[in-house]
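One structure below.
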Amino acid sequence: MGSMSTPAASANGGQVLLLPFPAAQGHTNPMLQFGRRLAYHGLRPTLVTTRYVLSTTPPPGDPFRVAAISDGFDDASGMAALPDPGEYLRTLEAHGARTLAELLLSEARAGRPARVLVYDPHLPWARRVARAAGVATAAFLSQPCAVDLIYGEVCARRLALPVTPTDARGLYARGVLGVELGPDDVPPFVAAPELTPAFCEQSIEQFAGLEDDDDVLVNSFSDLEPKEAAYMESTWRAKTIGPSLPSFYLDDGRLRSNTAYGFNLFRSTVPCMEWLDKQPPRSVVLVSYGTVSTFDVAKLEELGNGLCNSGKPFLWVVRSNEEHKLSVQLRKKCEKRGLIVPFCPQLEVLAHKATGCFLSHCGWNSTLEAIVNGVPLVAMPHWADQPTISKYVESLWGMGVRVQLDKSGILQREEVERCIREVMDGDRKEDYRRNATRLMKKAKESMQEGGSSDKNIAEFAAKYSN
């Protein structure tokens, strides 16, 4: 049966359950920040995740309670135990649906009925369980509107697999997308579904039954994706509620103490902030490619040499499970100008005055963090939504450039060096900075009192407060 911690919040409003995809940092943190906003409006947020995650990760603290469900692997990481994603998802559904139903029942019997379940639509079974228990549901989409709507169009059979650049041009011509997507820009899960069939199915199935949800929420803001957000709202009733980041970085005085996500699957004690303090303003390249993507030895070698050859000081995040791939020679070369760490407080680093550029995989959370801090990007996408986001960064938002692979699909150090120099020293460096600053202001306005996303959050909270 699902278990519950001691209450952390003092609000007397209705209980909101938050169910992100288990052990996915990029899905959990935005939902937690949304929960903090709901707590400000008087609701009582409860984080629901797997027993294994709760046993290995410190709880987020006030204003959250925590509740546990099972993915069938209470004593081990499910994704590690079942590396086949399709098999893990089936196991997660079987155990998760049962224990979520038990949790909803036990909470109701204890006099704490859930008013609404905010869930990740990568877990569509959660909607069915909640509705069977008489609990309202709100789907929380954690990717940009541009990518979401492509998945939605496939689910609605208005687009067929594989999705082609011609299909994307049709969306652009209709005014649905703000930029024309080429062969390297269409989300790869639907552009080449045969390569990752489980992820393709999971992405599309987010939209199956979405019309049955009471609310649909998107972690974006209308000024960033005006055409896409408008289409999402007219087609799926989706409301933008982002960027869902700690309010300290949004200059929102209503939640002054909200300075961190508060739920970290990765930890580090490396003093990178002290190192940053010693660097000149806007001189440092932050390099991080997320918590999921992996590089082979050759790619790391090219990336590292490109960084060193750029002549810029750099902070390079190489996860501990990737560190062994770095050669001794490359480590010594990096020591001259850079600092290699297994983890860094990314938001803090991006907000630091020394940071001048972010070389990123362009996952959605990392991109929003760069936008909120006005930091130009060098995009080096890997999969999922990243190629599409990279296209928007370079061609529509004008806040950076994209690293191009050679004709054989190989990363070359010269290209890494070229892109860093272009953003940091090139003729358009002031354009990149100006565009990043413009979007930063728009992002903050959307989340400050009376902004577009803030209004949507307030309306959602009011709906479930009575």
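Here, residue 1 is simply the first one shown, and the rest follow in order.
Just so you know, glycine gets a Cβ as well, placed from its N, Cα and C.
Nope, none of those substitutions made it into this model, it's the original residues.
Some features that Swiss-Prot has for this protein:
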- HIS27 to Asn: Loss of activity; when associated with A-120 (MUTAGEN)
- HIS27: active site, proton acceptor (ACT_SITE)
- HIS27, SER142, THR291, PHE343, CYS344, HIS361, TRP364, ASN365, SER366, GLU369, ASP385, GLN386: UDP-alpha-D-glucose binding site (BINDING)
- ASP120 to Ala: Loss of activity; when associated with N-27 (MUTAGEN)
- ASP120: active site, charge relay (ACT_SITE)
- THR291 to Ala or Val: Loss of activity (MUTAGEN)
- THR291, PHE343, CYS344, HIS361, ASN365, SER366, GLU369: UDP binding site (BINDING)
- HIS361 to Ala: No effect on activity (MUTAGEN)
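The Cβ of ASN365 (UDP binding site) has GLY26, ASN29, PRO30, SER142 as same-chain neighbours under 8 Å, each 6 or more residues away in sequence. Residue environment of GLU369 (UDP binding site) contains 22 other Cβ atoms, counted within 10 Å of its Cβ in all protein chains. For HIS27 (mutagenesis position), the same-chain residues lying six or more positions away in sequence with a CB closer than 8 A to its CB are PRO20, PHE21, ASP120, HIS122, SER142. Here the Cα atom of PHE343 (UDP binding site) is found 18 Å from that of TRP364 (UDP-alpha-D-glucose binding site). Around the Cβ of ASP120 (mutagenesis position), the number of neighbouring Cβ atoms within 10 Å comes to 22. Ranked by Cα separation from HIS361 (mutagenesis position), the binding-site residues CYS344, GLU369, ASP385 are led by ASP385. Counting every protein chain shown, the Cβ of CYS344 (UDP-alpha-D-glucose binding site) has 22 other Cβ atoms within 10 Å. Cα spacing between CYS344 (UDP-alpha-D-glucose binding site) and GLU369 (UDP binding site): 14 Å, rounded to the nearest whole number.
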